[in-house]
Amino acid sequence: MQKLLSLPSNLVQSFHELERVNRTDWFCTSDPVGKKLGSGGGTSWLLEECYNEYSDGATFGEWLEKEKRILLHAGGQSRRLPGYAPSGKILTPVPVFRWERGQHLGQNLLSLQLPLYEKIMSLAPDKLHTLIASGDVYIRSEKPLQSIPEADVVCYGLWVDPSLATHHGVFASDRKHPEQLDFMLQKPSLAELESLSKTHLFLMDIGIWLLSDRAVEILMKRSHKESSEELKYYDLYSDFGLALGTHPRIEDEEVNTLSVAILPLPGGEFYHYGTSKELISSTLSVQNKVYDQRRIMHRKVKPNPAMFVQNAVVRIPLCAENADLWIENSHIGPKWKIASRHIITGVPENDWSLAVPAGVCVDVVPMGDKGFVARPYGLDDVFKGDLRDSKTTLTGIPFGEWMSKRGLSYTDLKGRTDDLQAVSVFPMVNSVEELGLVLRWMLSEPELEEGKNIWLRSEHFSADEISAGANLKRLYAQREEFRKGNWKALAVNHEKSVFYQLDLADAAEDFVRLGLDMPELLPEDALQMSRIHNRMLRARILKLDGKDYRPEEQAAFDLLRDGLLDGISNRKSTPKLDVYSDQIVWGRSPVRIDMAGGWTDTPPYSLYSGGNVVNLAIELNGQPPLQVYVKPCKDFHIVLRSIDMGAMEIVSTFDELQDYKKIGSPFSIPKAALSLAGFAPAFSAVSYASLEEQLKDFGAGIEVTLLAAIPAGSGLGTSSILASTVLGAINDFCGLAWDKNEICQRTLVLEQLLTTGGGWQDQYGGVLQGVKLLQTEAGFAQSPLVRWLPDHLFTHPEYKDCHLLYYTGITRTAKGILAEIVSSMFLNSSLHLNLLSEMKAHALDMNEAIQRGSFVEFGRLVGKTWEQNKALDSGTNPPAVEAIIDLIKDYTLGYKLPGAGGGGYLYMVAKDPQAAVRIRKILTENAPNPRARFVEMTLSDKGFQVSRS
């Protein structure tokens, strides 16, 4: 998916180097010099320039349909946000959200905008190849996006207060046909909107437009002068947009014929970053979106919430009076005096005595190899107007007054005087000392002769010239140097900073690239989750450095295990023989299929975010496939047998019992289960000298026999549910009185003991019967709330035969997959956290579809689950599995490999019973290997059962 950016001309050449992105995926240009094209003409220019570079001999139409593209308009003079005019508003650094995990310390408006646009384009129908958006907004969507209809033009809008809509475009739809655009308005008055509301609904245009290839070609045609290749001014919104709809405001035969769909952005939020004031107000709004202290990791309380400092060194204390403050890429020395309503950008390291009046901003721009341009301005300055007009202000006062206070006349100025943006008034100096003196004179000390003399002898630049000539590499280098110091400070002050909620994978790359020492080990009294993050960050830094990282990584997993074990460390067990000498306890369980939300149950993600999973318990070929038999034996030892593996082991000592970490051992699970039941010293309420002594006190030895009538690596939660079945049978045998919830919680701990990791959904999925939505809150005590769902879609004759389960004969062990994904969870990887958040929301959609009894929607959502699993782990769908799917996918509504994927079983939702017959025939005749076969699945209405002989 290619990104096309329209940028300030000075940024175009250095963008790829500064942002460290490749040129193939990112195309940049600027509007032609001296031409105003509007957003429509600018879109045409951007597409034409990209086509000229990448067409490779194809026609424009062929090139257009070749791939999807995101166009971002981020050029312009940025008169109302001068502090970020040289580097473009789209690259404005944005502070990490105090309530969000997985963000980057170096994030900017572009990196925050892009994920939503990419998500929209991934959902767009095949004929929609072009998305157009603005570069000075940040748009969030808190809910899953709806499906995107087939149309020539698709626009997103927001339900907003009418007063806000008066500043933007508005989509009006007849109340009788809300899905159709009736017409569009540009910046309507409140009176117009009030009149309109009687018959119409209106959405505010948020500037996200998707165009079909036909719509693009018409837009480009309208952007050119008639019978000419020369572009003219044509606005996407006020020209093209007003010609759209059933009753368009502009008559245009071709544009009028385009079909239009208007979509409300689900859970949409709109933050504008177009002006200096909005820079602060929008950042404040997004930071204050969440007040729930449980979601805010750090313990820092700012003197004033409207106070943002990043990539900076501040040597003065900040207080509540310093409201509406933005300091970025700057050094504020100990002799500075600041007030409120400031934006301070680009200030190099200094030792100035500088007083900044309230409402005044300071911008320093590197020019050439050594020069600095001093640009003070007012927070409300708009950088337009004739210099003699009293409404034209600099530093918040009329420009003429600013001049007269400093004993300057208009003859001291060079260049135009009809537009403040074009007047050369800002001096360039070559030393930090001179920079401080001239700023004092320009800001608050107009009588400072030394400062005036520097101004008079300096070369001067206009705002336009500053943007055109700024040395952006120096600007970025200074920012990076400040950020190096910030990384160190954030790590040291982790309790009061956002450090351990950042994307630590990104942090590790920065630490290595910048040559920073890795953070020190956290003390034992630090928060457990912070210690886990700390260890995994250290491991990632060592790995990137090519050093041995495994001890640090293992320490992170050990801390996670310890945190989960803490939950039962004070609930030690005293097992008592609770059967007759000739009795056998028989436990059996179904397996589970995860329909949506799998992975969100896995620690540590579930511990800091909670999880949502929809799954169902199933029996195979008419029986629960996991069975455990426990009976007393005369000798005081433990006998372990596996029917399916044909193995046996006798355990006589505590050491032998606690040797359960060996992956692949047939008896790891029963050893760990018996340990948890109180037969190991760590979990026993009574101390014994030996296992034999304990068993004598118990009254018998123990014989445990396992039967797993299902292949390993099946993806049906076999190991977890087998563990629960063993725990459940031992619980009954030993009179421990655990309920099903306790059994499942101890299974989670058992898996940590085995070092295989894993979440809670497998055991709850099998132990609890039927179809259910399982949900947990954040915290180490993961005890899901269970909501049982109707089983109509799985048991009704119309649908029962449409659920197919096919054993592929391909196996894959989940441990390696788990370790990789869990490591990413430890590191707050933004890619993984975003996917997991989508999965969590997706589980609620699945829950809704099952409750509504919508079979088609259910099948579609199963398919979406599969797409999410593939995005999370590329190894989920190996070629051998894809080959099987290719044979039958046209007959399904959805399909997935349960569990971690990569092999095991393939679950399919056939479109109808006839399609199910066809699928059975195809796969029976084209079996990929001798082990592949269909297995009959039925919904389990009992879950885990235990009985006695």
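Using N, Cα and C of the backbone, Cβ positions are placed for all residues, glycine too.
Where a substitution is noted, the model still shows the residue that was there originally.
The secondary structure of GLY76 (mutagenesis position), as reduced to three states from DSSP, is coil rather than helix or strand. Under mutagenesis, Swiss-Prot gives GLY76 to Ala with this note: Almost complete loss of fucose-1-phosphate guanylyltransferase activity.
A mutagenesis experiment is reported in Swiss-Prot for this position, ARG80 to Ala, and the note states: Almost complete loss of fucose-1-phosphate guanylyltransferase activity.
According to Swiss-Prot, the experimentally introduced change GLY88 to Ala is described as follows: Almost complete loss of fucose-1-phosphate guanylyltransferase activity. Of all Cβ atoms in the shown protein chains, 28 besides its own fall within 10 Å of the Cβ of GLY88 (mutagenesis position). In the three-state DSSP scheme, GLY88 (mutagenesis position) falls into the coil class.
Among the mutagenesis entries in Swiss-Prot is ARG592 to Ala, noted as: Almost complete loss of fucokinase activity. Note on ARG592 (mutagenesis position): other Cβ atoms within 10 Å of its Cβ, all shown chains, come to 31.
All protein chains shown were included, and the count of other CB atoms within 10 Å of the CB of ASP594 (mutagenesis position) stands at 28. Following the DSSP three-state reduction, the secondary structure of ASP594 (mutagenesis position) is strand. Quoted from Swiss-Prot for the published mutagenesis ASP594 to Ala: Almost complete loss of fucokinase activity.
In Swiss-Prot, a mutagenesis experiment is listed as GLY597 to Ala, annotated with the note Almost complete loss of fucokinase activity. Note on GLY597 (mutagenesis position): other Cβ atoms within 10 Å of its Cβ, all shown chains, come to 28.
Swiss-Prot gives this note for the published mutagenesis GLY713 to Ala: Loss of fucokinase activity. Summarising the environment of GLY713 (mutagenesis position), the number of other Cβ atoms within 10 Å of its Cβ, over all protein chains shown, is 19. Classification of GLY713 (mutagenesis position) by DSSP places it in coil, neither helical nor stranded.
Here the residue is the original one, while Swiss-Prot reports the published mutagenesis SER714 to Ala with the comment Loss of fucokinase activity. A sphere of 10 angstroms centred on the C-beta of SER714 (mutagenesis position) encloses 24 other C-beta atoms.
The mutagenesis experiment GLY715 to Ala is recorded by Swiss-Prot, whose note states: Loss of fucokinase activity.
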**Asked** Given GLY713 (mutagenesis position) and GLY88 (mutagenesis position), what distance in Å do their CA atoms have, once rounded to a whole number?
**Response** 52
**Asked** Using C-alpha atoms, which one of the mutagenesis positions GLY76, ARG80, GLY88 comes nearest to GLY715 (mutagenesis position)?
**Response** GLY88
**Cα separation, ARG592 (mutagenesis position) to SER714 (mutagenesis position) (Å, whole number)** = 11
**Item:** Listed mutagenesis positions (ARG80, GLY715), ranked by Cβ neighbours within 10 Å, top entry
**Value:** GLY715
**Complete:** Among the mutagenesis positions listed as ARG592, ASP594, GLY597, within 10 angstroms of GLY88 (mutagenesis position) by C-alpha we get none
**Cβ atoms near GLY76 (mutagenesis position) (within 10 Å, other residues, all chains)** = 21
**Asked** Counting distance between Cα atoms, which of the mutagenesis positions ARG592, ASP594, GLY597 is nearest ARG80 (mutagenesis position)?
**Response** GLY597
